[in-house]
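Below you'll find the structure, written out as structure tokens, and then a few comments.
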Amino acid sequence: MALPRCMWPNYVWRAMMACVVHRGSGAPLTLCLLGCLLQTFHVLSQKLDDVDPLVTTNFGKIRGIKKELNNEILGPVIQFLGVPYAAPPTGEHRFQPPEPPSPWSDIRNATQFAPVCPQNIIDGRLPEVMLPVWFTNNLDVVSSYVQDQSEDCLYLNIYVPTEDGPLTKKHTDDLGDNDGAEDEDIRDSGGPKPVMVYIHGGSYMEGTGNLYDGSVLASYGNVIVITVNYRLGVLGFLSTGDQAAKGNYGLLDLIQALRWTSENIGFFGGDPLRITVFGSGAGGSCVNLLTLSHYSEGNRWSNSTKGLFQRAIAQSGTALSSWAVSFQPAKYARILATKVGCNVSDTVELVECLQKKPYKELVDQDVQPARYHIAFGPVIDGDVIPDDPQILMEQGEFLNYDIMLGVNQGEGLKFVENIVDSDDGVSASDFDFAVSNFVDNLYGYPEGKDVLRETIKFMYTDWADRHNPETRRKTLLALFTDHQWVAPAVATADLHSNFGSPTYFYAFYHHCQTDQVPAWADAAHGDEVPYVLGIPMIGPTELFPCNFSKNDVMLSAVVMTYWTNFAKTGDPNQPVPQDTKFIHTKPNRFEEVAWTRYSQKDQLYLHIGLKPRVKEHYRANKVNLWLELVPHLHNLNDISQYTSTTTKVPSTDITLRPTRKNSTPVTSAFPTAKQDDPKQQPSPFSVDQRDYSTELSVTIAVGASLLFLNILAFAALYYKKDKRRHDVHRRCSPQRTTTNDLTHAPEEEIMSLQMKHTDLDHECESIHPHEVVLRTACPPDYTLAMRRSPDDIPLMTPNTITMIPNTIPGIQPLHTFNTFTGGQNNTLPHPHPHPHSHSTTRV
């Protein structure tokens with residue numbers, strides 16, 4: 001595993017450049033260069049012994065273990081399990097950023113997994129509501145991985161490939177004695193290896209990196225794979241909305257893990273300048289959020305602005321989904337504090353009280369957010385996440401990273417199963433209930449809900465087969481998939497590609513055959529994970545007990561080649577070609593497919609399945625329903641309040657505002673056939689007896705009327721206000737600079753943020769001096785409101801967290817974007833209500 005001499009100049013040059021960049025301490029240049037060169041040669045001279053794998057890191061020596069894989073084409077992998085990357089976040093360090101681990105003098109055995117971060121288990125089992133099908137179908141097995149819990153849980157696992165596998169030797173032999181073989185070596189044999197850091201999902205509430213064995217991916221792709229534990233739930237994301245507990249500790253754990261990797265992976269033969277982060281579900285949204293945080297900047301090995309990692313793969317999750325960010329963390333902090341007897345007004349005392357509680361008492365509390373949202377997760381704290389993710393993307397904060405992202409065909413499978421009885425299809429009444437419940441939980445304006453419901457029903461009704469329950473089930477599945485995954489992913493890809501940054505988009509259309517999922521299911525959330533990890537190559541496992549076929553093995557090899565190619569070069573097509581003749585004697589279809597870069601104009605994506613092809617504009621009609629039409633419907637009720645992140649409030653204290661009574665009728669702002677004669681208004685659940693031609697006529701008439709009456713009336717005003725909104729973005733969300741980096745003292749940072757807040761207040765007030773407004777930020781895109789629950793209260797202010805007082809006011813029952821009571825459900829009772837209608841979304 002020692003580096004060849006031809007690679008030494010490359011590392012020496014990197015060390016010299018890093019030294020020059022970091023010479024700010026005033027040390028003599030000669031001494032600085034000498035120290036960097038000694039460090040570099042120490043890294044290069046280390047040899048990883050397969051028999052007794054011992055590595056000396058910056059914190060001490062660790063011993064790994066060699067593991068043979070159950071496939072003759074895969075070489076052995078050396079595993080280093082339970083490696084500490086941070087100090088235990090216990091006691092007064094709870095709800096604090098992580099600190100580097102303490103060094104050790106003896107050899108540390110890294111041969112078994114470390115404890116997982118605390119999470120809620122009931123009678124030894126994780127919650128039943130788990131989204132990935134392989135979680136739900138193997139809940140007992142998954143639960144066995146999270147029994148050993150401890151707050152001392154900040155560890156990672158490293159999987160290092162060896163050079164003696166048949167696949168490696170085959171590629172090396174094919175190179176022969178060609179000149180410049182080092183430059184042409186498509187497997188990176190002998191050189192520093194790319195590094196892939198996997199972030200697990202679980203809705204920021206459950207999971208562990210220990211679940212994901214990176215051995216096959218490391219061996220087949222000749223990359224180093226790392227899996228990480230990070231703090232979850234209340235311990236990882238509690239925020240009081242001020243300096244008492246800023247939140248985002250789980251994200252800071254991941255940043256510390258990347259910092260540790262950048263500084264130590266060279267000892268394992270890894271390349272600190274080729275680090276890729278990837279994850280699925282909530283792990284994918286973490287990946288996206290890390291690309292937007294200035295904490296990810298700064299790699300001591302290089303003067304590059306790309307920071308602690310250079311590439312990112314977001315599988316079935318981005319920062320724009322409704323479940324990606326918690327918009328009212330202080331409310332949930334107060335609820336938790338009340339449950340455990342820490343409900344004091346001063347937030348500093350509140351946090352001190354929570355720090356003294358046993359961790360199990362905290363994680364066992366049931367704090368339920370609105371459906372499709374999260375209670376404890378990443379927050380806009382003005383620091384780790386400086387602003388709303390969409391605004392940061394519009395400003396190009398992630399343009400320095402190569403990004404691959406995508407979705408699965410039927411992500412919303414568990415949403416459908418958890419809402420309605422779908423074994424025999426979906427009845428008309430169940431379909432109506434699901435859509436109404438969906439709208440009530442995601443959109444907070446009562447006057448326009450009737451129009452929105454009918455619009456969604458119209459768009460997701462297959463009019464050629466509208467009476468078929470199985471067809472309704474299929475369209476309902478598409479509704480959840482499109483809103484929660486596809487539209488956010490496409491919006492993210494559009495924003496990233498707008499800056500010319502390399503962007504690749506995929507749609508995954510395959511899943512393994514098993515009796516544990518219904519026959520009608522498509523590729524559901526998490527179904528791509530076993531193929532990324534190469535599980536089909538070693539056969540069924542406890543976590544993935546599928547009947548893998550040769551097609552599954554072939555597809556897994558294809559996916560691993562794409563993923564590891566991207567980690568090596570930023571291009572999934574290079575350098576290793578798609579060659580799976582070791583599985584099939586005939587070429588696979590992927591050999592003839594070139595995965596084209598994504599652009600907003602063409603929106604090209606790769607269809608990953610047994611019949612691969614490059615297509616364009618993935619589900620364009622439905623995507624634009626959510627990204628274009630629905631936001632316009634949301635704002636047609638009151639065009640004078642165009643910016644949906646502001647709302648007028650009386651000059652008196654908002655806590656004195658009376659709530660709307662449940663008995664108050666909710667009427668639509670738009671005339672419909674239903675409102676003409678209330679006596680003939682049908683029940684929302686008598687769909688089977690309803691004349692769909694009448695509904696179609698009504699919907700078309702309403703839509704045509706809205707378009708005709710509003711396009712001419714509001715076109716000019718829309719353009720003017722849209723232009724002003726973008727101008728406000730530029731003024732109110734200033735670009736970050738390195739001046740507010742970690743080198744600032746806390747007092748300087750607080751003062752800086754306070755000054756920004758004061759300046760921005762005056763600047764924003766000049767926009768509407770006659771209005772009293774309550775803002776979550778200077779106006780972001782109106783699609784921000786699409787990601788909030790109806791009872792969201794804007795308690796966090798981007799870039800101004802230090803300005804929030806050290807007390808949390810009483811929980812406000814009103815949503816500031818509308819006038820109905822938070823949490824009110826405007827749908828009629830469902831004949832078969834789901835027992836957990838507000839269960840936390842798991843992604």
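The first residue you see is number 1, and the count goes up from there.
Each Cβ is built from the backbone N, Cα and C atoms, and glycine gets one as well.
Record note (Swiss-Prot), mutagenesis Pro89 to Leu: Decreased protein abundance. Not delivered to the plasma membrane. Heterozygotes mice with this mutation display abnormal social behavior. The unchanged residue is displayed. DSSP assigns Pro89 (mutagenesis position) to coil, not to a helix or a strand.
Listed in Swiss-Prot as a mutagenesis experiment, Thr90 to Ile is described as follows: No effect on protein abundance. Not associated with changes in subcellular location. The 10 Å shell around the Cβ of Thr90 (mutagenesis position) contains 13 further Cβ atoms across the protein chains shown.
Annotation of the published mutagenesis Leu289 to Pro in Swiss-Prot: Decreased protein abundance. Not delivered to the plasma membrane; the original residue is retained in the structure shown. Annotation note: Leu289 (mutagenesis position) sits in a helical segment as assigned by DSSP. A 10 Å cutoff on Cβ-Cβ distances gives Leu289 (mutagenesis position) a total of 25 other Cβ atoms nearby, all chains included.
For the mutagenesis experiment Gly317 to Glu, the note given by Swiss-Prot reads: Decreased protein abundance. Not delivered to the plasma membrane. Counting only same-chain residues six or more apart in sequence, the Cβ atoms lying under 8 angstroms from the Cβ of Gly317 (mutagenesis position) belong to Gly201, Gly279, Ser280, Gly281, Ala282, Gly283, Gly284, Ser285, Cys286, Val287, Asn288, Ala324, Trp485, Val843.
Arg736 to His appears in Swiss-Prot as a mutagenesis experiment; the accompanying note says: Not associated with changes in subcellular location.
For the mutagenesis of His815 to Tyr, Swiss-Prot gives this note: Decreased protein abundance. Not associated with changes in subcellular location. The structure shown keeps the original residue.
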Quick one: Cα separation, Thr90 (mutagenesis position) versus Leu289 (mutagenesis position), in Å?
25
Measuring Cα to Cα, how far is Pro89 (mutagenesis position) from Leu289 (mutagenesis position) in Å?
22
